[in-house]
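Single-structure report; data block below.
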Amino acid sequence: MTVSIQMAGNLWKVHVKAGDQIEKGQEVAILESMKMEIPIVADRSGIVKEVKKKEGDFVNEGDVLLELSNSTQ
């Protein structure tokens, strides 16, 4: 299970780390695109197994941000 990026831009802030429990609808990161801050929201619940991108990375639509385990949805 993964949480992916919805649009291209710079990954400005990541709010979670490996081992964190996240809930569906929780803001997990902020993307900066076209001088706007766009929240990245988890579309499922689970435990963060791995954060695949780091702050400052340029990301594309569809890139995997988080790998999750023990998803409850």
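Positions of Cβ are set from backbone N, Cα and C atoms, glycine also.
Don't look for the substitutions in this one, it keeps the originals.
According to Swiss-Prot, the domain 'Biotinyl-binding' annotation covers 2-69, on the basis of sequence analysis. Note on the domain 'Biotinyl-binding' (2-69): its mean pLDDT in the predicted model is 96.
According to Swiss-Prot, the naturally occurring change S4 to I is described as follows: In strain: ATCC 6633. Residues near S4 (variant position) in space but far in sequence (CB under 8 A, at least 6 apart, same chain), listed by position: G62, D63, V64, L65.
Recorded in Swiss-Prot as a mutagenesis result, W12 to M carries the remark: No changes in biotinylation in E.coli. Other Cβ atoms within 10 Å of the Cβ of W12 (mutagenesis position), summed over all protein chains shown, number 16.
Its Cβ taken as reference, Q21 (variant position) is surrounded by 13 other Cβ atoms within 10 Å in the chains shown. According to DSSP, Q21 (variant position) is assigned to a strand segment. Annotation of the natural variant Q21 to H in Swiss-Prot: In strain: ATCC 6633.
Here the residue is the original one, but Swiss-Prot notes a natural variant at this spot, I47 to T: In strain: ATCC 6633. Cβ environment of I47 (variant position): G19, D20, Q21, I22, L68, S69, N70 lie under 8 Å away, each six or more residues apart in the same chain. DSSP gives I47 (variant position) a strand state.
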